[in-house]
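Some features that Swiss-Prot has for this protein:
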BINDING   Y5, N42, D69, G110, L111, H112, G113, V114, G115, I116, K334  ATP binding site
VARIANT   V67 to M  In temperature-sensitive mutants parE206 and parE374
MUTAGEN   V67 to M  In parE206TS; a temperature-sensitive mutant, 33% decreased growth rate, slightly decreased negative supercoiling at permissive temperature
VARIANT   G399 to S  In temperature-sensitive mutant parE377
DOMAIN    412-525  domain 'Toprim'
BINDING   E418, D490  Mg(2+) 1 binding site
BINDING   D490, D492  Mg(2+) 2 binding site
VARIANT   T583 to P  In temperature-sensitive mutant parE493
Amino acid sequence: MTQTYNADAIEVLTGLEPVRRRPGMYTDTTRPNHLGQEVIDNSVDEALAGHAKRVDVILHADQSLEVIDDGRGMPVDIHPEEGVPAVELILCRLHAGGKFSNKNYQFSGGLHGVGISVVNALSKRVEVTVRRDGQVYNIAFENGEKVQDLQVVGTCGKRNTGTSVHFWPDESFFDSPRFSVSRLMHVLKAKAVLCPGVEITFKDEVNNSEQRWCYQDGLNDYLGEAVNGLPTLPEKPFIGNFNGETEAVDWALLWLPEGGELLTESYVNLIPTMQGGTHVNGLRQGLLDAMREFCEYRNILPRGVKLSAEDIWDRCAYVLSVKMQDPQFAGQTKERLSSRQCAAFVSGVVKDAFSLWLNQNVQAAEQLAEMAIASAQRRLRAAKKVVRKKLTSGPALPGKLADCTAQDLNRTELFLVEGDSAGGSAKQARDREYQAIMPLKGKILNTWEVSSDEVLASQEVHDISVAIGIDPDSDDLSQLRYGKICILADADSDGLHIATLLCALFVRHFRALVKNGHVYVALPPLYRIDLGKEVYYALTEEEKAGVLEQLKRKKGKPNVQRFKGLGEMNPMQLRETTLDPNTRRLVQLTISDEDDQRTNAMMDMLLAKKRSEDRRNWLQEKGDLADLDV
């Protein structure tokens with residue numbers, strides 16, 4: 001590590017180099033499936049805009065993937081500012097694309113102009129063939145660099161247009177170089193469902209199989225297939241749609257009163273949102289509001305019973321498709337929608353449609369209401385049972401714990417908050433129904449070398465154990481009180497130290513919680529940036545620089561505030577940045593069987609008292625990677 005830090009030490013990454021250096025920031029590096037999805041999304045965007053009727057996908061025997069569409073064809077003319085063919089610009093330059101405005105596509109899944117260029121950056125070779133204006137063009141790239149100029153290789157009919165992208169993923173960037181065929185087929189089938197009338201084919205040359213999908217009544221047919229043979233309520237799915245100038249929503253849903261595997265899929269501009277988001281929240285809220293209104297109007301709600309979202313949502317199977325301009329996603333992989341206005345839009349549309357349906361189908365509606373009321377009554381009985389058990393047999397909960405009222409492990413969350421002042425703000429900012437808060441005083445004990453029999457001697461550890469309902473070193477999670485246990489510490493070095501000690505506690509003494517995916521670390525922002533009435537939050541210096549760069553195009557001077565700790569945030573800011581599921585950032589603490597030994601070795605080196613020499617050597621070797629507050 002060099003001792004001098006001057007202008008020579010500053011690196012500027014250009015072209016596709018940022019992607020090749022940090023591929024995990026741009027795609028899922030488990031398998032190359034996400035690269036395939038990016039190319040498929042481009043072709044489907046053409047279908048969504050009404051310019052394509054067919055998309056063909058071929059998985060070749062050498063694990064390369066080819067996607068062919070009959071859309072307009074990528075532009076091949078020279079870009080007026082950059083002086084290179086547009087197709088070359090699209091593949092070689094991050095943030096170059098035709099989907100930033102609404103001139104070319106009303107709705108699209110491409111937002112940042114990085115999708116196809118990421119495919120190019122992480123592939124050994126990419127070949128693009130464009131049919132446009134009666135000519136066939138070809139261009140090729142290797143390792144993100146152009147190796148063959150755009151050239152005309154043939155002619156075709158004027159109406160014969162489209163694009164073919166054939167790419168060979170670079171296995172050095174992925175845990176496994178092989179495509180998951182089942183996931184690929186699931187994505188393609190979903191695209192066909194969401195684009196009624198568009199034909200999508202998949203040819204698998206590895207397993208010698210072919211598949212074709214084309215749905216005329218997309219969502220209804222798809223949901224009906226998924227629950228075929230199971231008793232449903234109603235018999236035929238409740239379907240609806242609404243199309244506005246800048247937003248559109250389609251849905252199909254039904255309930256499985258006797259249980260069964262639920263299909264729960266959501267999409268934004270045909271992009272699958274595996275983790276849901278604001279559109280799914282809006283669907284749930286709209287159904288709840290309509291059902292509450294129906295029950296109150298018909299006076300069928302027993303005294304003391306109030307329906308909650310989980311009562312109407314518990315056995316609901318649904319497919320939801322939202323189309324909107326400028327959607328905001330949590331992360332580049334677009335697995336969760338965070339656009340706040342979408343929740344209100346979907347909720348309002350669904351509430352009106354479901355209210356109408358309930359009053360037009362009274363018999364089925366009353367059966368649904370009975371099912372929801374029975375769920376609410378079970379929930380109330382379970383809550384009373386839990387309270388009675390606490391008073392008679394179990395240890396009293398810690399006094400500083402501000403508990404929640406819900407019991408559903410799919411929703412309940414416990415936040416372990418650094419400091420009393422931040423704990424007070426968090427108690428005001430939380431949703432009392434499903435979020436519990438427990439403040440911690442200072443740094444907890446380093447428990448890495450403490451036996452599980454002795455660890456409860458620490459009052460803080462004892463309180464955490466009682467609050468979550470699990471004994472140290474126990475694999476029995478039947479008494480677990482919260483589905484998510486979230487570590488919430490300051491974004492500075494002290495906060496990171498506390499978060500590390502808490503992670504060590506869970507990895508060493510509550511390993512079953514970690515292995516079952518119950519432990520999370522919240523990522524509070526370090527900066528708040530204000531420009532007029534617009535507010536932005538940044539987690540790191542790099543994010544702050546990115547936001548400021550983006551704001552240069554707007555009038556006014558941005559005001560930057562650095563949070564010294566969680567205690568500096570008011571309850572509204574704390575809710576928006578760290579507690580609200582729609583806008584916060586959580587990182588799940590996970591340990592796979594393969595990583596077990598490696599995780600133990602790393603934690604032991606960092607936390608064991610006898611390993612000080614190893615720590616010093618590690619710091620000398622890796623110290624230049626540290627992000628320090630100086």
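Note that Cβ sites are derived from N, Cα and C of the backbone, with glycine treated the same way.
Unsubstituted: the structure retains its original residues.
Features per Swiss-Prot, on structure.
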residue: V67; record: variant position; DSSP class: strand
residue: G115; record: ATP binding site; DSSP class: helix
residue: G399; record: variant position; DSSP class: coil
residue: E418; record: Mg(2+) 1 binding site; DSSP class: strand
residue: D490; record: Mg(2+) 1 binding site; DSSP class: coil
residue: T583; record: variant position; DSSP class: coil
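Over the domain 'Toprim' (412-525) the predicted model carries a mean pLDDT of 86.
The CA atom of G399 (variant position) is located 16 Å away from the CA atom of E418 (Mg(2+) 1 binding site). Between the CA atoms of V67 (variant position) and D492 (Mg(2+) 2 binding site) there is a gap of 46 Å. Looking at G115 (ATP binding site) and D492 (Mg(2+) 2 binding site), their Cα atoms lie 33 Å from each other.
Secondary structure counts, DSSP: the domain 'Toprim' (412-525) has 45 helix, 21 strand, 48 coil. For D490 (Mg(2+) 1 binding site), the Cβ neighbour count at a 10 Å cut-off comes to 22, with all displayed protein chains included.
Nearest to T583 (variant position) in space, judged by Cα atoms and limited to the binding-site residues E418, D490, D492, is D490. D69 (ATP binding site) is 49 Å away from D490 (Mg(2+) 1 binding site) when you measure Cα to Cα.
Reported as a whole number, the C-alpha separation between D69 (ATP binding site) and D492 (Mg(2+) 2 binding site) equals 49 Å. The Cβ neighbour count for D69 (ATP binding site), using a 10 Å radius over every protein chain in view, is 28. Around the Cβ of T583 (variant position), the number of neighbouring Cβ atoms within 10 Å comes to 16.
You'll find the Cα of D492 (Mg(2+) 2 binding site) roughly 12 Å from the Cα of E418 (Mg(2+) 1 binding site). Annotation for E418 (Mg(2+) 1 binding site): same-chain Cβ neighbours under 8 Å, separated by at least 6 residues, are P439, L440, L488, A489, D490, G495, I498, G565, L566. A 10 Å cutoff on Cβ-Cβ distances gives D492 (Mg(2+) 2 binding site) a total of 15 other Cβ atoms nearby, all chains included. Of all the recorded positions given, namely G115, G399, the one with the smallest number of surrounding CB atoms inside 10 A is G399.
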